[in-house]
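J.: Here the residue is the original one, but Swiss-Prot notes a mutagenesis experiment at this spot, Thr114 to Ser: Increased maximal velocity and KM value of the enzyme. Experimental mutagenesis at this site is recorded by Swiss-Prot as Thr114 to Ile, annotated: In ste1-1; 85% activity loss. Per Swiss-Prot, mutagenesis Lys115 to Leu is noted as: No effect. What Swiss-Prot records for 133-262 is domain 'Fatty acid hydroxylase', and it gives sequence analysis as the kind of evidence. Swiss-Prot gives this note for the published mutagenesis His147 to Leu or Glu: 100% activity loss. Here Swiss-Prot describes His151 to Leu or Glu as a published mutagenesis experiment; the accompanying note says: 100% activity loss. Quoted from Swiss-Prot, the note on the mutagenesis of His161 to Leu or Glu is: 100% activity loss. Listed in Swiss-Prot is the mutagenesis experiment Pro175 to Val, annotated as follows: Increased catalytic efficiency and maximal velocity of the enzyme. Quoted from Swiss-Prot for the published mutagenesis Pro175 to Ala: No effect. Among the sequence features in Swiss-Prot, the mutagenesis site Pro201 to Ala is noted as follows: 80% activity loss. Under its mutagenesis entries, Swiss-Prot includes His203 to Leu with the note: 85% activity loss. For the mutagenesis result His222 to Glu, the note given in Swiss-Prot is 93% activity loss. Experimental mutagenesis at this site is recorded by Swiss-Prot as Gly234 to Asp, annotated: 98% activity loss.
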Amino acid sequence: MAADNAYLMQFVDETSFYNRIVLSHLLPANLWEPLPHFLQTWLRNYLAGTLLYFISGFLWCFYIYYLKINVYLPKDAIPTIKAMRLQMFVAMKAMPWYTLLPTVSESMIERGWTKCFASIGEFGWILYFVYIAIYLVFVEFGIYWMHRELHDIKPLYKYLHATHHIYNKQNTLSPFAGLAFHPVDGILQAVPHVIALFIVPIHFTTHIGLLFMEAIWTANIHDCIHGNIWPVMGAGYHTIHHTTYKHNYGHYTIWMDWMFGSLRDPLLEEDDNKDSFKKAE
């Protein structure tokens, strides 16, 4: 038992270290040090998530909409400031709830309820990468079906997912739309990351990093720029999802859509649009 407690303390020490790093640079000590460990962790996740959302979003928008204007997107496809402000407002209302999920997952890990491990040396590098691959496949499968059911189950779409799908044209989508969800919707789509903890051994620090990478990834797939990197589910695929509502539910890759018959290729979409335009002429 003492050995188990000593092992679990590695997780507590690591989260406490992250709390100090973030909170000590953003808040006076008297505001956060008296808080219980759980609330410190939530506050750290909330502040870090908010900073990541705005910094990545602003840098992304500045680059593609201003430095590279008319390079990646035509000027008339750039979303309005008003649309981006609305996306920020929706995301900020949900952010306190979004960041509760990683806080709860860290708490479960600290209590030893999951298969998380503290050091890569416990399994070695080969198994580390094998477990990451299994973890990501599980997450991909889980997010695909969670996302698809949020469309197929009408009450879930009406009361949850429709909040995100008001951005249904290229000139209304921006990197800031990536987290503009109803909070319950956003949490449901991230739940596979937490369920995976009980099934697949995963390195603790890697799990935290993958959760926060979601903010970067969701910004990327809402910028409407088709990178055309197989088998990545990039923004070209996701833009089709926002316009057809019934294709490209996948997350990182196109594999789940390919397996379950919901894939629509943006290059084929362009060809179809060109053919339709020629017929109209």
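Every residue, even glycine, has its Cβ placed from backbone N, Cα and C.
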J.: Counting distance between Cα atoms, which of the mutagenesis positions Pro175, Pro201, His203, Gly234 is nearest Thr114 (mutagenesis position)?
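T.: Going through Pro175, Pro201, His203, Gly234 one by one, the closest to Thr114 (mutagenesis position) is Pro201.
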J.: Which one is it: of the mutagenesis positions Lys115, His147, His151, His161, Gly234, whose Cα lies the shortest distance from the Cα of Pro201 (mutagenesis position)?
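T.: Comparing Cα positions, the closest of these mutagenesis positions turns out to be Lys115.
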J.: Where among the mutagenesis positions Pro175, Pro201, Gly234 do you find the Cβ with the fewest other Cβ atoms within 10 Å?
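T.: Across Pro175, Pro201, Gly234, these mutagenesis positions, the one with fewest Cβ atoms within 10 Å is Pro201.
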J.: Please report the distance from the Cα of His203 (mutagenesis position) to the Cα of Gly234 (mutagenesis position), rounded to the nearest angstrom.
T.: 26
J.: Where does His222 (mutagenesis position) sit in the DSSP three-state scheme?
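T.: Its secondary structure by DSSP: coil.
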J.: Going by Cα-Cα distance, pick out whichever of the mutagenesis positions His147, His151, Pro175 is nearest to Lys115 (mutagenesis position).
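T.: Ranked by Cα distance from Lys115 (mutagenesis position), first place goes to His147.
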J.: Give the distance between the Cα atoms of His147 (mutagenesis position) and His161 (mutagenesis position), rounded to the nearest whole Å.
T.: 9
J.: Over the span of the domain 'Fatty acid hydroxylase' (133-262), how high is the average pLDDT in this prediction?
T.: 92
J.: To the nearest Å, how far is the Cα of Pro175 (mutagenesis position) from the Cα of His222 (mutagenesis position)?
T.: 5
